Amino acid sequence: MIQTVVVYFSASLTLTLITPNFKSNKDLLFVLLIHYIVFYLSDFYRDFWSRGYLEEFKMVLKYSFYYIFISSSLFFIFKNSFTTTRLSFFTFIAMNSILLYLLNSFLKYYRKYSYAKFSRDTKVVLITNKDSLSKMTFRNKYDHNYIAVCILDSSEKDCYDLKHNSLRIINKDALTSELTCLTVDQAFINIPIELFGKYQIQDIINDIEAMGVIVNVNVEALSFDNIGEKRIQTFEGYSVITYSMKFYKYSHLIAKRFLDITGAIIGLLICGIVAIFLVPQIRKDGGPAIFSQNRVGRNGRIFRFYKFRSMRVDAEQIKKDLLVHNQMTGLMFKLEDDPRITKIGKFIRKTSIDELPQFYNVLKGDMSLVGTRPPTVDEYEKYNSTQKRRLSFKPGITGLWQISGRNNITDFDEIVKLDVQYINEWSIWSDIKIILLTLKVVLLGTGAK
């Protein structure tokens, strides 16, 4: 997808600057058609992430030679059908080759850099037994952050040394319940296969996987069935089989972040313009214009969440008295004609203007344009393992819930189902679709209150 943009840019720039009487639609369609043919004939997509920079250079040359050969053949057959000159064609080939190589090299570098950053921030729980733990070597060159350990054949009092190293000790009988409350991204199960039955490892895998937490198991567990997907990878120097409900295309994850940054910049520009007129109206009651609150993000991370204030300053205190009137079933609070909402608040909630400051959260990386809605800390503390699954993806400003009736949904379990559906079926295309549908919902004011 990204390579197509480069090809289109190179072709349109070259043809516009060099070719007289440029027939844009016809010639550009021809260029893109050849690109797709050459892309697959040259195996340009194969082993993309494992190719080194020299191999990438060779692949771009191979792609370019294929492009020249096929284009020349078509030019000969349809020589009177195109306005492209030899100068513009070879200028395009040179520019396109350079830009493709630079783009692909950048994607590889960005992936390597972002993976290192992700690894440093990855919270890992270790599940093992005493014998396997004694054989493990923790190397500084691996940046995964162990935060807790569950030793299946030891009592808590036997784990003094691990406590001394600031590792949280989890009792094997409370493993699932404690992981539900912890900020944890991955679990590493390192235990001999002959003990899997004794300690019900398959049940542990399924329980943790159901939370949306990635599970890494020693590669000997390859024969085990699981409810999601699995891959063989390396983890801390070990060969492991990694279980996850779904593995996403890395190119789509990069595209999602680029989309977030672009959308956040545009959104913040709009937010700044709106704030000039809106802030004085909100502050008429003497309170701040911006409401901020701790919310829970991906896998339990706490971040500061921002909105234009649409409620009274003492809204959180009044909420305690209104809980008996909650119209939501489950771990969310919703009340039609909420008495805490100010006069200007009704307008900005109806038009969704109150959400604009969240573009700052998106730019920071705490949130995404599309995702699940971030719960409050008190709501999160009551989650079970199934409900925590909705936090395995970065929270968003909009999502399936917002375009599926928004305030018409009153059952929290239905929201969880929509969130899990989004996570299971996610691709960059689903995000784009949800953004477009959200614009429609906001412009029509459908379901917003």
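Here, residue 1 is simply the first one shown, and the rest follow in order.
Just so it is clear, glycine is given a Cβ too, placed from its N, Cα and C backbone atoms.
The noted changes are left out; the structure has the residues it started with.
Listed in Swiss-Prot is the natural variant Thr262 to Met, annotated as follows: In strain: SG96/585 / Serotype III. Val370 to Ala appears in Swiss-Prot as a known natural variant, with the remark: In strain: COH1 / Serotype III.
Put simply, Val370 (variant position) is 13 Å from Thr262 (variant position) when counted between their Cα atoms.
Over all protein chains present, the Cβ of Val370 (variant position) has 30 other Cβ atoms lying within 10 Å. Classification of Val370 (variant position) by DSSP places it within a strand. Around the Cβ of Thr262 (variant position), the number of neighbouring Cβ atoms within 10 Å comes to 11.
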